[in-house]
Amino acid sequence: MSQLTHINAAGEAHMVDVSAKAETVREARAEAFVTMRSETLAMIIDGRHHKGDVFATARIAGIQAAKRTWDLIPLCHPLMLSKVEVNLQAEPEHNRVRIETLCRLTGKTGVEMEALTAASVAALTIYDMCKAVQKDMVIGPVRLLAKSGGKSGDFKVEADD
C-alpha cells in the first residue's frame, strides 16, 4: 500500500519536497456535473440568463481556479501551468451540465488537484449564477478522469457501463 506523502513520521502535515524530482510533462483531466431542472438548463442553453453567459463565466472561473489551486489547497505547490482547458457541455437528456477540464505542465509535481479544482469551481460558478431560479441543483460527482507523467505512472478511470 502506498504511503501518504503529505504526512511525516510524527503524523504532521507538511509540503512534499519535490526538489530532487525530474521535470516531466504532466497532464490531468477531471470532470464534474451540475444537475438541474430542464427549465433551468434550457435558460442556460438559450442564453436567457439575466446574469449573462453562464458557460463563459464558468469557463473563466475554472481557469482562474486552476491557476490559484496552490492558494486554496494548503499543501499544493504553486505551479507554472502551460495549459488549462475547461469544456462545458449541456446534456439535456440528463438535465445536467458536464464539465471536463484538462491541465498540463512540465514540472516536478502533478496537476490532478488543479484539474479537480477547475472542474469544482466551474460547477460552483454555474450554481452561483443559477441559484436565483433554482436552489436545489446538485453538484457531483466530481472525479479525476486521467493523469499522466511522474513517478506514480499513468491513471485512467475505467469506462462507465
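Positions of Cβ are set from backbone N, Cα and C atoms, glycine also.
Just so you know, the substitutions we noted aren't modelled in this structure.
In this chain, none of the residues that are 6 or more apart from ASP17 (mutagenesis position) has a CB less than 8 Å from its CB. Here Swiss-Prot describes ASP17 to Ala as a published mutagenesis experiment; the accompanying note says: Loss of activity by 70%.
As a published mutagenesis entry, LYS21 to Ala appears in Swiss-Prot alongside the note: Loss of activity by 85%. Counted within 10 Å of its Cβ, the other Cβ atoms near LYS21 (mutagenesis position) come to 13, all protein chains included. Under the DSSP three-state reduction, LYS21 (mutagenesis position) is assigned to coil, being neither helix nor strand.
Annotation note: ARG26 (mutagenesis position) sits in a strand segment as assigned by DSSP. Annotation for ARG26 (mutagenesis position): same-chain Cβ neighbours under 8 Å, separated by at least 6 residues, are ARG104, LEU105, THR106, GLY107, THR109, GLY110, VAL111, LYS147, SER148, GLY149, GLY150. Here Swiss-Prot notes a mutagenesis experiment, ARG26 to Ala, with the remark: Loss of activity by 80%.
Recorded in Swiss-Prot as a mutagenesis result, LYS51 to Ala carries the remark: Complete loss of activity. Cβ contacts within 10 Å of LYS51 (mutagenesis position), excluding its own Cβ and spanning all protein chains shown: 10.
According to DSSP, GLY52 (mutagenesis position) sits in a coil region rather than a helix or strand. Within 10 Å of the C-beta of GLY52 (mutagenesis position) there are 9 other C-beta atoms, taking all protein chains into account. Annotation of the mutagenesis experiment GLY52 to Ala in Swiss-Prot: Reduced activity.
Within 10 Å of the C-beta atom of LYS67 (mutagenesis position) sit 18 other C-beta atoms, taking all shown protein chains into account. One mutagenesis experiment catalogued in Swiss-Prot, LYS67 to Ala, is accompanied by this note: Reduced activity.
Annotated substrate binding site per Swiss-Prot: LEU75, CYS76, HIS77, MET113, GLU114, in sequence order, evidence recorded as experimental evidence. Counting every protein chain shown, 20 other Cβ atoms lie within 10 Å of the Cβ of CYS76 (mutagenesis position). DSSP assigns CYS76 (mutagenesis position) to coil in the three-state reduction, placing it in neither a helix nor a strand.
Experimental mutagenesis is annotated in Swiss-Prot for CYS76 to Ala, with the remark: Reduced activity.
Under a cutoff of 8 A between CB atoms, and with a sequence separation of 6+ in the same chain, the neighbours of HIS77 (mutagenesis position) are MET15, VAL16, VAL18, TRP70, LYS108, THR109. In Swiss-Prot, the entry for mutagenesis HIS77 to Ala states: Complete loss of activity. The structure shown retains the original residue.
Among the mutagenesis experiments that Swiss-Prot reports, GLU112 to Ala is described with the note: Complete loss of activity. Taken residue by residue with DSSP, GLU112 (mutagenesis position) is part of a helix.
Sequence-distant neighbours of GLU114 (mutagenesis position) (same chain, 6+ residues apart, CB-CB distance under 8 A): ALA28, ALA66, LYS67, THR69, LEU79, LEU81, VAL84, CYS103. What Swiss-Prot says about the mutagenesis result for GLU114 to Ala is this: Loss of activity.
Look at Swiss-Prot and you will find ASP128 tagged as active site. For ASP128 (active site), no same-chain residue 6+ apart in sequence has a C-beta under 8 angstroms from its C-beta.
Quoted from Swiss-Prot, the note on the mutagenesis of LYS147 to Ala is: Loss of activity by 90%. Under DSSP, LYS147 (mutagenesis position) is assigned to a strand (E or B) in the three-state scheme.
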Query raised in the report: Given the binding-site residues LEU75, MET113, and counting only Cβ atoms in the protein chains shown, which has the most within 10 Å of its Cβ?
Result: MET113
Query raised in the report: Just the number: how many Å between the Cα atoms of LYS51 (mutagenesis position) and LYS21 (mutagenesis position)?
Result: 45
Report summary line: Those same-chain residues, other than LEU75, CYS76, HIS77, MET113, GLU114, found with Cβ within 8 Å of the centroid of the substrate-site Cβ atoms are THR69, TRP70, ILE73, LEU79, THR109
Report summary line: CB contacts under 8 angstroms to GLU112 (mutagenesis position), restricted to the same chain and 6+ apart in sequence, sorted by sequence, are ALA28, ALA30, LEU144, LYS147
Query raised in the report: In Å, how long is the longest CA to CA span across LEU75, CYS76, HIS77, MET113, GLU114, which the record gives as the substrate binders?
Result: 12
